[in-house]
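Right, one structure below, let's go through it.
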Amino acid sequence: MAHMVRASSGLSYPERFYAAASYVGLDGSQSSVKQLSSKFSNDTSLLLYTLHQQATLGPCSIPKPSAWNPVEQSKWKSWQGLGTMPSIEAMRLFVKILEEADPGWYPRTSNSVLDPAVHVQINSTKAEPSFESGASFGETKTITSEDGRLTETQDKDVVLEDPDTVSVYNQWTAPRTSGQPPKARYQHGAAVIQDKMYMYGGNHNGRYLGDLHVLDLKNWTWSRVETKVVTGSQETSSPAKLTHCAGHSLIPWDNQLLSIGGHTKDPSESMPVMVFDLHCCSWSILKTYGKPPISRGGQSVTLVGKSLVIFGGQDAKRSLLNDLHILDLDTMTWEEIDAVGSPPTPRSDHAAAVHAERYLLIFGGGSHATCFDDLHVLDLQTMEWSRHTQQGDAPTPRAGHAGVTIGENWYIVGGGDNKSGASKTVVLNMSTLAWSVVTSVQEHVPLASEGLSLVVSSYNGEDIVVAFGGYNGHYNNEVNVLKPSHKSSLKSKIMGASAVPDSFSAVNNATTRDIESEIKVEGKADRIITTLKSEKEEVEASLNKEKIQTLQLKEELAEIDTRNTELYKELQSVRNQLAAEQSRCFKLEVEVAELRQKLQTMETLQKELELLQRQRAVASEQAATMNAKRQSSGGVWGWLAGTPPPKT
């Protein structure tokens, strides 16, 4: 679901946004808001409304509505919460949310908003006779769109053939199939066991599927497998109890099918591993040990020897991942890998392959807004990520593509890049990292879809690549086959040229050109390897220096920690001494205060003493004066009394 928007049409922004807004009925009127609420849930309607406002009017600048109008206040808060989000980002999120809520919206839009480059027109005439696979004679195919209308598409790049006539090299052919084909879908899983392609799950109209179908690659006959679910010792024949999922990985292992991860309606905390027993036709949950990865979908799962290597994906909260996990199929134990180097940025819907049972290659994928065309290599022995220069005709950025390996060649088909489907089928020589184009189709055909499946099998003794399903504006359930001319066996063809069958004569010229190109590439391989070795030695030397510096820094840090501990102890000692001094100072201040109080009392007493002394002096003077007066007055009275004066 994360990248469904890439395959919805050939329209670019802002036309795609206006087409989506026209579909949901947002024209700015109040009736359009009511129409929106009638189509989607309240949360989805509110989010679409606010993103439309942000895309068309910019950041919210209107005053906050009254609390008496909770609906308008809720709209205002949601719009205000978008802040200064750019208009083009709001448009992209608007279309993305619409795709998740209504994946089939694009085919139901009016013809006036469709991209004219798609060449889809209403077929008002009677549909051409068709076979059980849904493909018709000639160059015109009749396809039923999501709204039940019939459309015609011109597909000159896919040749419709009988099963026994798939003999053209490097060109896609559509074999006529029999039996009841599966429902159209994308993001399903497919795997081959004993010349039979098993197809499980997927996404149709936003609904996860849980059915299992098998295509016999010998007679091209479809049949549905009635499955049962085993829970402990209890069995049930009801397939509905099996978890429906999309974006999972289907891996063949020991005559069994392993279904790993995938998006579900009620996701679990950890990534589940389901196993399907071909003999009992039963699903069961595989018991694993260790710490499993968190639940996710859109990841890559690669079988390397007896281990599964899981990278990236998108969790249940739609957060992108770039973590690495390995499941040992012997011990059923999970291990999370902390690889060195620069890993790929978080992504989902990428492709992965293993080369020489040692190197894991990751190509493309997408984030919420960007598709990638980068190629990353993980050395599974040293667990080190690296990036190398790609040679040849490098593919365009894409996500939702599929890939298979034949020998040292990695074939990549489909995917999208936010504008259109990837129409070129490309191949990477994993030894030289050189790209080349195998063939090309028109952008509107099912092979230029997102979420298709790709498997490799053999037919009449030769390798074939089988593609099924996908989504490019409508869901597909077509089967297409490619018989590649292998570059991995060029040397044997050169040495045994006389033994080449006559049936190869039609492609001798193309094979010769491939040989010349391969020789040139091999001539550059030694120089590239020498350069890479030199760069690796330089990186290792630089890494050793960094390790030495790291050790030195660790030692210095340890010394600093020790010194810091000592200083802290000294600080604590000083603090204790300071506390003691502060206590002593406080006591001294109390004593000084008491002495000052006593001194003030002594000064008062001194003043009182001086006052008493002055009063005493005055009293003495007064007494002396009085005595003198008495003496003088006593002489007169004595004379009068006849008393003689005292002798002197």
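Using N, Cα and C of the backbone, Cβ positions are placed for all residues, glycine too.
Cβ neighbour count for Tyr49 (acyl-CoA binding site): 21 (other Cβ atoms within 10 Å of its Cβ, all protein chains included). According to Swiss-Prot, the feature acyl-CoA binding site maps to Lys34, Tyr49, Thr50, Leu51, His52, Gln53, Lys75.
Each residue of the domain 'ACB' (13-107) gets a DSSP state, and the totals for helix, strand and coil are 64 helix, 0 strand, 31 coil. If you look up Swiss-Prot, you'll see 13-107 marked as domain 'ACB', on the strength of sequence analysis.
Mutagenesis annotation in Swiss-Prot: Gly25 to Thr, described as Reduction of oleoyl-CoA-binding activity; the structure shown retains the original residue.
Listed in Swiss-Prot as a mutagenesis experiment, Leu26 to Thr is described as follows: Reduction of oleoyl-CoA-binding activity.
For the mutagenesis experiment Ser29 to Ala, the note given by Swiss-Prot reads: Reduction of oleoyl-CoA-binding activity.
Of all the recorded positions listed here (Leu26, Leu51), it is Leu26 whose C-beta has the fewest other C-beta atoms within 10 angstroms.
Gly25 (mutagenesis position) is 11 Å away from Tyr49 (acyl-CoA binding site) when you measure Cα to Cα. Looking at Gly25 (mutagenesis position) and His52 (acyl-CoA binding site), their Cα atoms lie 11 Å from each other. Just so you know, the Cβ of Gln53 (acyl-CoA binding site) picks up 21 other Cβ atoms within 10 Å once every protein chain is counted. Thr50 (acyl-CoA binding site) and Leu26 (mutagenesis position) have their C-alpha atoms 11 Å apart, to the nearest angstrom.
Neighbour density for Thr50 (acyl-CoA binding site): within 10 A of its CB lie 24 other CB atoms from the protein chains shown.
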